[in-house]
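Peer 1: Here's a structure for you.
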Amino acid sequence: MKTAALFVSKEFEEEAIALVEGANYKVTSIYKLPKSPNVKFYIQYDKLQQIKNDEEISTLIIFEQLKPRHFINIRRELKGKEVLDKILLLLEIFALHAGSKEAKMQIELARLKYELPIIKETYTKSKIGEQQGPLGAGTYGVESTIKFYKRRINKLMKELESIKIFKEKSIESNKRNNIPSIGIVGYTNSGKTSLFNSLTGLTQKVDTKLFTTMSPKRYAIPINNRKIMLVDTVGFIRGIPPQIVDAFFVTLSEAKYSDALILVIDSTFSENLLIETLQSSFEILREIGVSGKPILVTLNKIDKINGDLYKKLDLVEKLSKELYSPIFDVIPISALKRTNLELLRDKIYQLATQLS
């Protein structure tokens, strides 16, 4: 297993460690991010030298978005060590869990579009003699790399557009067959996949590591002799970078093109975190074009809740209705223990009937 030094702010330390471990790295040391980033390296130079001289560390991970100059300067210092920021870390995790050709294409597109400005700045520096190129290739090598990236990006965008058109036609076909589709959305580890499994009887992989659902899974279930299509979508992340939202449009659009949504919220969160989660969830849905379709909010993991369930339920219901319309209903459940699952099935049937 590769070893990593991790730079992260205290408030995101737990999430960052889970992400790094989810990418199959062993965190050997943790450093706080500087309050005032170093202009040249982002992190403190003395800390960079510690990592440079530590032979046990193979990778430096900075849980923030770096500028191209930071990558160039850090990589020049840490020759032989891998350097990742938050976005490259997320893309590496996505690549590990990609289950379809489409997902792999989306990940490659996101990575190429993110790395291209770094290579362009490397080219600029190589022309004035500051940098020898990404692999010591010099100006000509960097020019060739830039041309390759641009060609590959254009090809991937065309292929993904074709997939998008095909999916839209497939969705329209389902609508003509009077099969309503309901997307299950929410943050990673909120219990989306557990709920999908409980409702469908399937056994998708459920993992404590983040991002186990990369390609949306679709499955039709019968409720009161009515066929309803359920879709388990890719999970949200906090502070999701716009580059990833754009690159994963086709995957995230499963939510946009669903007739209705089930938003899964983790009831074990504190009230402040519940508020933050609801606000960011509805913001992400707006960003991908969700508007006007009914949303059924589920407060999940009530078997593990600490505190007053009804107080949290009241908070979630009130805030959800302030942030979005129409909210079909808000109900407490435990996907794992199957608490209130029959009630949820009834609500899904009512929702599907309303859509007809």
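Cβ coordinates come from backbone N, Cα and C, glycine included.
Keep in mind the model shows the original residues, not the substituted ones.
Annotation source Swiss-Prot lists GTP binding site at 186-193, 211-215, 232-235, 300-303, 334-336, citing sequence analysis. According to Swiss-Prot, the feature Mg(2+) binding site maps to THR193, THR213. What Swiss-Prot lists as domain 'Hflx-type G' is 180-356, and the listing cites sequence analysis. Here the residue is the original one, but Swiss-Prot notes a mutagenesis experiment at this spot, ASN189 to Pro: Loss of GTPase activity. While the structure shown retains the original residue, Swiss-Prot records the mutagenesis experiment THR193 to Asn with this note: Loss of GTPase activity. THR213 to Val appears in Swiss-Prot as a mutagenesis experiment; the accompanying note says: Decrease in GTPase activity. In Swiss-Prot, the entry for mutagenesis GLY235 to Pro states: Loss of GTPase activity. The structure shown retains the original residue. Recorded in Swiss-Prot as a mutagenesis result, GLY235 to Ser carries the remark: Decrease in GTPase activity. In Swiss-Prot, the entry for mutagenesis PHE236 to Pro states: Increase in KM for GTP and in GTPase activity. The structure shown retains the original residue.
Help me picture where these features are in the structure shown.
Peer 2: When Cβ atoms from all protein chains are considered, those within 10 Å of GLY235 (mutagenesis position) total 20, not counting its own. A coil conformation is recorded for GLY235 (mutagenesis position) in the three-state DSSP classification, outside any helix or strand.
DSSP assigns THR193 (mutagenesis position) to a helix.
Residues belonging to the domain 'Hflx-type G' (180-356) score a mean pLDDT of 87 in the model.
The Cβ of ASN189 (mutagenesis position) has 20 other Cβ atoms within 10 Å, all protein chains considered.
For PHE236 (mutagenesis position), applying a Cβ distance below 8 Å and a minimum sequence separation of six or more within one chain yields VAL185, GLY186, TYR187, THR188, SER280, SER281, ILE284.
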Peer 1: Validating a neighbour-count step here. Other CB atoms within 10 A of the CB of SER334 (GTP binding site): how many?
Peer 2: 22
Peer 1: Under a three-state reduction of DSSP output, how is SER334 (GTP binding site) classified: helix, strand, or coil?
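Peer 2: Strand, per DSSP.
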Peer 1: Which of the mutagenesis positions ASN189, THR193, GLY235 has its Cα closest in space to the Cα of LYS301 (GTP binding site)?
Peer 2: ASN189
Peer 1: Taking Cα-Cα distance, which of the recorded positions VAL234, GLY235, SER334 are within 10 Å of ASN189 (mutagenesis position)?
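Peer 2: Hits: GLY235.
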